[in-house]
Structures are given as structure tokens and as C-alpha cells.
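K.L.:
Following this message is one structure expressed as C-alpha cells.
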Amino acid sequence: MLSCNICGETVTSEPDMKAHLIVHMESEIICPFCKLSGVNYDEMCFHIETAHFEQNTLERNFERINTVQYGTSDNKKDNTLQCGMEVNSSILSGCASNHPKNSAQNLTKDSTLKHEGFYSENLTESRKFLKSREKQSSLTEIKGSVYETTYSPPECPFCGKIEEHSEDMETHVKTKHANLLDIPLEDCDQPLYDCPMCGLICTNYHILQEHVDLHLEENSFQQGMDRVQCSGDLQLAHQLQQEEDRKRRSEESRQEIEEFQKLQRQYGLDNSGGYKQQQLRNMEIEVNRGRMPPSEFHRRKADMMESLALGFDDGKTKTSGIIEALHRYYQNAATDVRRVWLSSVVDHFHSSLGDKGWGCGYRNFQMLLSSLLQNDAYNDCLKGMLIPCIPKIQSMIEDAWKEGFDPQGASQLNNRLQGTKAWIGACEVYILLTSLRVKCHIVDFHKSTGPLGTHPRLFEWILNYYSSEGEGSPKVVCTSKPPIYLQHQGHSRTVIGIEEKKNRTLCLLILDPGCPSREMQKLLKQDIEASSLKQLRKSMGNLKHKQYQILAVEGALSLEEKLARRQASQVFTAEKIP
């Protein structure tokens with residue numbers, strides 16, 4: 001009896017089979033499960049094995065390897081039709097069979113891993129079997145008028161072994177792969193083993209172990225991929241960090257350059273010219289805006305050039321007679337003031353178009369020098385001297401550096417002041433006065449000594465500096481003490497006296513070089529209004545900068561004292577309070 005591989009019909013002889021096959025060749029092949037048509041036999045077999053694996057398995061019971069030989073008594077060798085091994089797809093049911101009742105329940109639930117009826121205990125054997133099924137179409141070879149093919153020896157669907165005869169192959173499968181062909185019955189006591197990783201049920205412990213090993217290999221591969229991914233992530237993170245660091249350094253470098261240029265502009269070291277260039281530039285702006293006639297521009301320019309050539313201040317920013325006016329005011333008014341101490345006579349100098357924004361230190365030096373020039377105690381060291389203009393003051397400070405005073409400060413300013421808008425502070429005024437043999441010293445109030453950032457110790461020091469008489473002294477004391485140079489961050493002013501209120505609070509009297517002449521002229525009126533003194537009076541609450549420095553003049557120096565102070569200025573120090 002011969003069985004058709006296409007439809008399963010059984011015929012009795014080879015001629016009937018050939019005729020039956022011709023019918024299949026002439027008719028359209030239709031899938032018995034989904035009615036697919038229009039494909040050849042090999043494609044239909046592949047379609048059924050892949051798309052209808054479960055249905056095909058449930059519909060047919062397990063069939064053993066079929067080997068059919070056809071032969072005649074006359075010529076058995078030439079007329080042999082070998083329908084090579086057909087391993088029904090249901091053979092996969094025997095690879096590692098689940099319990100029947102479990103397979104029936106899970107048929108519609110789990111098609112991803114267990115394959116509902118594909119109860120394989122050995123994934124490796126299953127893969128080999130699928131390969132053998134792909135080859136099956138080429139292994140089935142029929143000699144005759146229908147197919148002109150050659151005989152191909154049978155191959156084991158599980159391990160790939162090739163035998164010469166089908167009987168040998170059947171024996172091989174039964175002996176070597178008997179465990180894969182066993183189908184556990186519903187009521188048998190065969191032990192079942194669950195995969196701890198995917199839940200697959202196996203009937204053989206060794207097959208389960210191999211199955212689990214496949215899981216472990218897969219996990220190991222995934223871990224390796226994770227490590228590669230992790231290594232790539234670390235490298236990417238390192239590259240991103242390097243790029244971020246590079247951008248940060250570039251940004252810091254850019255900000256540093258900008259800050260340095262800002263400081264250069266702030267302290268007048270940006271090579272934009274000095275007093276002369278700024279004066280001319282600002283006067284040109286005034287002319288362009290219509291605030292200054294061209295004739296006035298040329299007149300002022302000529303006066304400036306003459307002043308610079310002589311090295312003396314032209315006096316156009318000076319206001320004299322302030323101490324005298326204050327003395328009259330306190331004698332006749334100021335009923336809330338208990339006592340007041342005033343410095344020696346001093347002139348006020350305010351900033352001009354040539355030094356606006358940076359010349360406060362120079363103007364305060366002019367105020368202090370104006371007081372010293374009117375004090376007989378300093379005639380010897382300042383004999384024949386006039387108030388210098390700002391470029392001349394810069395030249396005098398450079399000369400003091402050349403003598404050896406304060407080399408560190410000179411280095412910070414590149415040993416150059418002329419032609420720049422560089423600020424000067426208490427240190428530069430100190431070395432200039434010392435080079436002129438004027439005795440002075442600097443006191444550094446480096447932190448606040450009172451509540452809310454105030455400096456009561458500063459007020460006490462200035463009071464002690466000016467006061468020298470007891471309770472019996474008059475209300476207004478005009479001392480012979482020169483004004484005090486007062487420096488803080490970004491600005492400097494001149495202290496010309498101190499008030500003591502009836503409630504014992506203290507108030508400094510301060511001249512500001514930023515105050516224009518028209519405001520100072522209000523103090524020279526016969527009847528000074530109390531509001532006019534508002535620009536001079538500074539209470540403790542008005543002085544809240546973090547640090548203050550004062551420079552106080554104490555007399556004249558001998559030549560030996562000057563040399564000693566020059567040597568001491570190599571490492572500049574100041575008295576600190578507290």
C-alpha cells in the first residue's frame with residue numbers, strides 16, 4: 001500500500017500512485033487549514049509546517065519514519081521509488097511531550113514559548129529537525145516518468161546522521177532518539193520537570209539541563225552585550241565630560257579675560273589715554289551736543305595745555321574758604337551740636353572732564369596738600385611748591401617708585417601712571433608724601449566693629465585725632481591738624497572735622513571730590529542753611545563699607561627717617577584696627 005504525501009490517500013500500486021500524483025500536478029493545491037492556493041507542493045509543505053504547525057500536530061497522531069520502496073521482480077534496481085523519509089510534524093510532539101491535559105488547556109494561551117502542542121524538550125534537536133524538514137523536499141526523490149530525480153540517502157531529522165538504507169535509519173532513530181519519541185500518557189507516572197526560567201515542562205532531566213544551559217548562554221550573551229553597552233556608555237559619558245570641561249575652561253578663560261579687561265578699564269590701565277586725552281574727548285562731545293561753543297573749546301584747550309606744560313593745577317575746580325564758613329556756622333547756629341572739631345584750612349577740589357570717574361585719589365591729595373601748604377610746620381619740606389595738576393602728580397609718584405618706595409605697588413601698576421587713567425589710593429599718597437618728607441601713617445579698619453556693619457572704632461580714632469582739649473574747651477575747635485585721607489572700595493574722600501551731638505553721637509564732616517563747585521559755593525554764604533551741610537555730614541550709619549583706610553599726617557620727616565621709611569616700604573604694612 002502506498003500513501004500520498006499530499007492528501008494522505010492510500011493506493012495499491014505504483015501506477016495508481018503515479019496517476020494520482022498527476023492529478024495533483026494538474027489540479028490546484030489548496031491548504032486544508034486556511035484554503036491557501038496558487039503555490040507549488042514544496043511551498044505548501046513549508047506553509048503548513050510554519051503557519052499551521054499546531055493544527056497539523058493535533059490532527060494527526062505521531063507517525064514513525066516511513067520508508068516506502070517500490071520495485072518489480074524484473075528490474076528492482078531501476079524501478080525503485082523511494083519516498084524519502086517523511087517525518088510528520090507530529091514527531092515534534094514526542095521530542096519533549098507535555099502532559100496531555102496540560103496541552104489541551106494551554107492550546108490557545110501560550111504560543112510564544114511552548115508552542116501549544118510543540119512540547120520539545122530539546123531546543124537543539126528541534127532546530128536540527130526544522131533544518132531536516134527544509135531539506136525533506138529534496139530528499140524525496142522518485143524515479144519514473146513523473147519526476148526525473150536521483151536517490152538521496154535518508155538523514156536523521158534529529159542529529160543529521162545519514163544512513164544508506166531506511167531500515168538502518170529507523171533503527172538509529174529508535175535506539176538513539178527513543179526518548180524523543182516517547183509520548184507520555186495522561187495517566188502515566190512519568191516525572192515532569194519544569195524549567196525555572198520559562199516554565200517549559202520536560203520529561204528528561206538531562207534535556208532540561210541542556211534547555212536551561214541555553215537560557216544561561218542567552219543571558220550570558222545579553223550580559224556581554226550589556227557590558228559592551230555599559231562600556232560604550234562610560235566612554236560616551238567620558239567624552240561628554242571632557243567636552244563639558246573644555247567648554248567650562250573656555251568659558252572661564254573668556255570670563256577671566258573680560259574681567260581683566262573690565263578691571264583695566266576700571267583702574268585706567270586699558271591704554272585709552274590719560275587726563276589730556278579724556279579732557280579733549282569730553283570737550284569735543286560737549287561741542288557736538290551744542291553745550292559748548294567752539295570758541296570756548298579752543299580757549300579751554302589752550303588753558304589746559306599751558307597748565308600741563310607748567311605742571312600746576314589751573315584752580316578752576318577749587319573752592320576756598322570752607323573751614324572759615326563752617327566756623328561761623330557752628331558759632332551762630334547748629335543748636336543740636338555739642339562740640340565740633342575742624343581741621344586746618346583746606347581747599348576743595350572737584351573732578352573735571354579730564355579725570356571724571358577715576359581722579360578722586362588725585363583730587364583728595366590736592367586737598368590734603370592745600371592744607372599742608374598753608375601750615376607753617378611744613379614749609380621746609382614743601383618750600384616753594386604749588387598745587388600740581390593730575391599728570392604732574394602721576395609723574396611725582398613715578399619718581400617715588402624710582403627712588404625705591406613700594407616696589408610691589410609699582411609692579412602692580414606696571415611702574416607707569418602718566419598717560420593712563422589709573423586710580424591711586426592711600427598707599428600711593430603715602431609714598432608720595434614720604435618722598436616729600438611729610439610724616440604720615442596708614443590705619444586699616446579691615447572689618448566692621450559695630451552692629452549692622454558700622455565702624456564706631458573709626459569714628460573714635462578720628463575724634464581722638466582732632467580732640468586735644470578737655471571739657472572746658474569752646475564749642476568750635478579749629479585745630480592745626482591737617483585733613484584725613486579716607487579710602488574705601490571704589491572711592492576716596494577727605495575728612496575735615498567731626499561733630500559731637502548733644503546725644504553724644506558722632507558725625508564726620510567730609511569733602512567729596514565728586515561734589516561740584518556750585519554745591520560747595522552754597523557753604524560760602526553768610527547765612528548757611530542746615531540743609532547745605534547735608535552733603536558734608538556723614539553719620540555712623542552712612543559709612544558701612546566692609547573696609548576703610550585712613551591716612552593721617554603727623555609732621556615732617558628728617559632725611560634719615562625718610563630713608564628708613566623707604567626701606568620699610570619694601571614690604572608695605574599698615575596699622576590694623578581692630
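Positions of Cβ are set from backbone N, Cα and C atoms, glycine also.
According to Swiss-Prot, the protein carries these features:
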- C360: active site, nucleophile (ACT_SITE)
- H491: active site, proton acceptor (ACT_SITE)
- D512: active site (ACT_SITE)
- S351 to A, Q or Y: No effect (MUTAGEN)
- C360 to A: Loss of catalytic activity (MUTAGEN)
- D406 to A: Loss of catalytic activity (MUTAGEN)
- E428 to A: Loss of catalytic activity (MUTAGEN)
K.L.:
So how many other Cβ atoms are close to C360 (mutagenesis position), meaning within 10 Å of its Cβ?
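P.N.:
There are 24 such Cβ atoms around C360 (mutagenesis position).
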K.L.:
Are there residues of the same chain, six or more positions away from D406 (mutagenesis position), whose CB falls under 8 angstroms from its CB, and which are they?
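P.N.:
Spatial neighbours, sequence-distant, of D406 (mutagenesis position): A400, C427, E428, I431, S569, F572.
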K.L.:
Using DSSP and collapsing to three states, where does D512 (active site) fall: helix, strand or coil?
P.N.:
coil
K.L.:
Taking the Cβ of H491 (active site, proton acceptor) as the centre, count every other Cβ atom within 10 Å, in any protein chain shown.
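P.N.:
There are 15 such Cβ atoms around H491 (active site, proton acceptor).
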K.L.:
Within a 10 Å radius of its Cβ, which of these recorded positions (E428, D512) has the fewest neighbouring Cβ atoms?
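P.N.:
Among the recorded positions E428, D512, the sparsest Cβ neighbourhood within 10 Å belongs to D512.
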K.L.:
Enter the number of other CB atoms within 10 angstroms of the CB of S351 (mutagenesis position).
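P.N.:
Its Cβ has 20 other Cβ atoms within 10 Å.
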K.L.:
Using DSSP and collapsing to three states, where does H491 (active site, proton acceptor) fall: helix, strand or coil?
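P.N.:
Strand, per DSSP.
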K.L.:
Cα distance, C360 (mutagenesis position) to D512 (active site), nearest Å?
P.N.:
8
K.L.:
Hey, does DSSP put D406 (mutagenesis position) in a helix, a strand, or just coil?
P.N.:
coil
K.L.:
In angstrom units, rounded to an integer, how far apart are the Cα atoms of C360 (mutagenesis position) and H491 (active site, proton acceptor)?
P.N.:
7
